[in-house]
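*Asks:* So Swiss-Prot lists the following for this protein:
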BINDING   Asp75, Asp189  Mg(2+) 2 binding site
BINDING   Asp75, Asp189  Mn(2+) 2 binding site
BINDING   Asp75, Glu115, Asp139  Mg(2+) 1 binding site
BINDING   Asp75, Glu115, Asp139  Mn(2+) 1 binding site
MUTAGEN   His29 to Ala  No loss of RNase H activity
MUTAGEN   His33 to Ala  No loss of RNase H activity
MUTAGEN   His40 to Ala  No loss of RNase H activity
Amino acid sequence: MPVVECDIQTARAALADAGASFSDGNSEHELWHADLGDAHAVAYADKLVVQGGSPTDITAVVQPDRGGRVHAYFDGASRGNPGPAAVGWVLVSGDGGIVAEGGDTIGRATNNQAEYDALIAALEAAADFGFDDIELRGDSQLVEKQLTGAWDTNDPDLRRKRVRARELLTGFDDWSITHVPRATNERADALANEALDDA
């Protein structure tokens, strides 16, 4: 679910020009709702939360010049390995600003399964925003080595997730993946653990 930090009045004007329908917010924090194509947005003071089957129906309107390169940080967490698991991801623009972030539980999984699910969530979010190039950064050496083909992927479930990640990567003009220390991946790690704490 993309979160777009933007000027809400400008975003509403762009959506109105594109033919979106609007309704009032459901709480004191929600300013308004908008529907366009197969996407639904909820407006807050300085951001839009976009949902639906095709978030780009809205994100492409409010951020028409997105393109470019994004840095995607991802992390998976599992308590019990296997056990309750969650993912966290953060998209950072070239100028260092956070474009979007998310964290969600994924049920019962191993740590490696959660890492792959976090990677896939980050790739899907970056695709929804329409970025051309992606630089992936995660603290799982296994995911990095398997994704690049340096290591075999013997586990059938991880192999399926690797195939899905590679399919998503074909939607980008260029991509790379870098193994980073946990401290560098702190925000994605925190989002995954917050999702587990809130479950």
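Cβ from N, Cα, C; glycine included.
For all the noted positions, this structure keeps the original residue and models no substitution.
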*Asks:* Where does Glu115 (Mg(2+) 1 binding site) sit by DSSP, helix, strand or coil?
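*Replies:* Its secondary structure by DSSP: helix.
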*Asks:* For His33 (mutagenesis position), which residues in the same chain are close in space, meaning a Cβ under 8 Å from its Cβ, but six or more apart along the sequence?
*Replies:* Phe22, Ser23, Asp24, Gly25, Asn26, His40, Ala41, Val42, Ala43
*Asks:* Could you tell me which three-state DSSP class Asp189 (Mg(2+) 2 binding site) falls into?
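*Replies:* DSSP assigns Asp189 (Mg(2+) 2 binding site) to helix.
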*Asks:* Taking the recorded Mn(2+) 1 site as Asp75, Glu115, Asp139, identify the other residues of that chain whose CB atom sits within 8 Å of the mean position of the site's CB atoms, giving them in sequence order.
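*Replies:* Nearby residues not in the site list: Phe74, Gly76, Ala77, Ala114, Ala118, Gly138, Ser140, Val143, Arg182, Asn185, Ala188, Asp189, Ala192.
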*Asks:* What subset of the binding-site residues Asp75, Glu115, Asp139 lies within 10 angstroms of His29 (mutagenesis position), using C-alpha positions?
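*Replies:* Correct set: empty; none qualify.
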*Asks:* Give me the non-local Cβ neighbours of Asp189 (Mg(2+) 2 binding site): same chain, 6+ apart in sequence, Cβ-Cβ under 8 Å, ordered along the sequence.
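*Replies:* For Asp189 (Mg(2+) 2 binding site), the qualifying residues are Asp75, Ala77, Gly88, Asp139, Arg182.
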*Asks:* Looking only at His29, His40, which of these mutagenesis positions has the biggest number of Cβ atoms within 10 Å around its Cβ?
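*Replies:* The residue with the most neighbouring Cβ atoms within 10 Å is His40.
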